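Undergrad: Sharing a structure, written as structure tokens. Questions coming.
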Amino acid sequence: MAPTTTMGSALYPLGEMRRSQRADGLAAVLAIGTANPPNCVTQEEFPDFYFRVTNSDHLTALKDKFKRICQEMGVQRRYLHHTEEMLSAHPEFVDRDAPSLDARLDIAADAVPELAAEAAKKAIAEWGRPAADITHLVVTTNSGAHVPGVDFRLVPLLGLRPSVRRTMLHLNGCFAGCAALRLAKDLAENSRGARVLVVAAELTLMYFTGPDEGCFRTLLVQGLFGDGAAAVIVGADADDVERPLFEIVSAAQTIIPESDHALNMRFTERRLDGVLGRQVPGLIGDNVERCLLDMFGPLLGGDGGGGWNDLFWAVHPGSSTIMDQVDAALGLEPGKLAASRRVLSDYGNMSGATVIFALDELRRQRKEAAAAGEWPELGVMMAFGPGMTVDAMLLHATSHVN
């Protein structure tokens, strides 16, 4: 006999109540929007900019080394919220030892919601329904620590209902975009009629600092990361107005064993700091296939094998070296990571927002290629971050992508 509960004089079957509260179909990506600050710096000019604003032009050998690093990043340009004028007004930002976290957080408290809102407005416009129809809001950032936070600020900025159900995620690093979408899938599938707005926004101002002759990590971070925000609307059981792009078939997360030393972050009185170890690409290359098989093997029909090339790929472009490792480990054909490499080239690594940029670029490339021939219907969206954590989802591309 099915469990029941008594409400007043009526008897309600709990199983029927639960089914009525859940969506019938899979959660899907219904719209995507992205945004960047207006300040664009090319990779070619960045070493001169960086050493000038940090008063480090006298470190000629280190500057030459940094130029070589920038040339090997696979990055052509990046967008930055911080400008030369801002850094001149805040000399503590370029002093590696000066306490400056409060000033950075105060700037981020306004800049992050504004950038996030710009991306979200684009997603809502593409979606085609009123902002007031958003039922849930999931926001993720590494750039801030104010409460009320970015999620709260977005309610009036976007015209969301005061009753929108908000969730704020902090310090998930580069896997944050996938983690937020994974949460959105659960919300959409377990709440009939839910429409979840996911926003990831990042500012490199949180960890900008001057060069250190004894710290290669500083040069790597300053030459790789950029600023950006990405927004996605997720929902199940699309109505006649909505055009689902990617159904989220499955979502999973796992940890690479004995890797927590390789990549981590923490707030100090100076800035957001952490460890970005040289072993990160190798750890990903050695473990990515096993992680994917553990997460999606049964859904993909077993052991992967050459089947990895039968999928499309939206991989977080943490660096060109990381993508080279993924290519090699999975035996991917040339061009399989073209969307991710394009995003790295055009924007740099924007932490949690980057993988959503890659998904957006992938749908553009799919639209261009659809008329030319076959394109896989199934694909993987995947990101890596502190832990080390691998967060991924199996996607099904709908006809609306074309």
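From the backbone N, Cα and C atoms, a Cβ is placed for every residue, glycine too.
Quick paste from Swiss-Prot:
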type     : residues      : note
ACT_SITE : CYS174        : active site, acyl-thioester intermediate
MUTAGEN  : TYR207 to Phe : Loss the bisdemethoxycurcumin-forming activity and formation of bisnoryangonin
MUTAGEN  : MET265 to Leu : Loss of the bisdemethoxycurcumin-forming activity and formation of bisnoryangonin
MUTAGEN  : GLY274 to Phe : Loss of the bisdemethoxycurcumin-forming activity and formation of bisnoryangonin
Undergrad: Restricting the comparison to the recorded positions CYS174, TYR207, GLY274, which residue's C-alpha is spatially nearest the C-alpha of MET265 (mutagenesis position)?
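TA: So, of the listed recorded positions, the one sitting closest to MET265 (mutagenesis position) is GLY274.
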Undergrad: In whole Å, note down how far the CA of GLY274 (mutagenesis position) lies from the CA of TYR207 (mutagenesis position).
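TA: Checking the Cα atoms of TYR207 (mutagenesis position) and GLY274 (mutagenesis position) gives a distance of 9 Å.
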Undergrad: Which of the three DSSP states, helix, strand or coil, fits MET265 (mutagenesis position)?
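TA: Going by the DSSP assignment, MET265 (mutagenesis position) falls within a strand, counted as strand.
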Undergrad: Three-state secondary structure of CYS174 (active site, acyl-thioester intermediate) from DSSP?
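TA: Helix, per DSSP.
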Undergrad: Other than its own, how many Cβ atoms are within 10 Å of the Cβ belonging to MET265 (mutagenesis position)?
TA: 18
Undergrad: Pick out which of the recorded positions CYS174, TYR207, GLY274 has the most other Cβ atoms within 10 Å of its own Cβ.
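TA: Most Cβ neighbours within 10 Å: CYS174.
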Undergrad: Helix, strand or coil by DSSP: which one applies to GLY274 (mutagenesis position)?
TA: strand
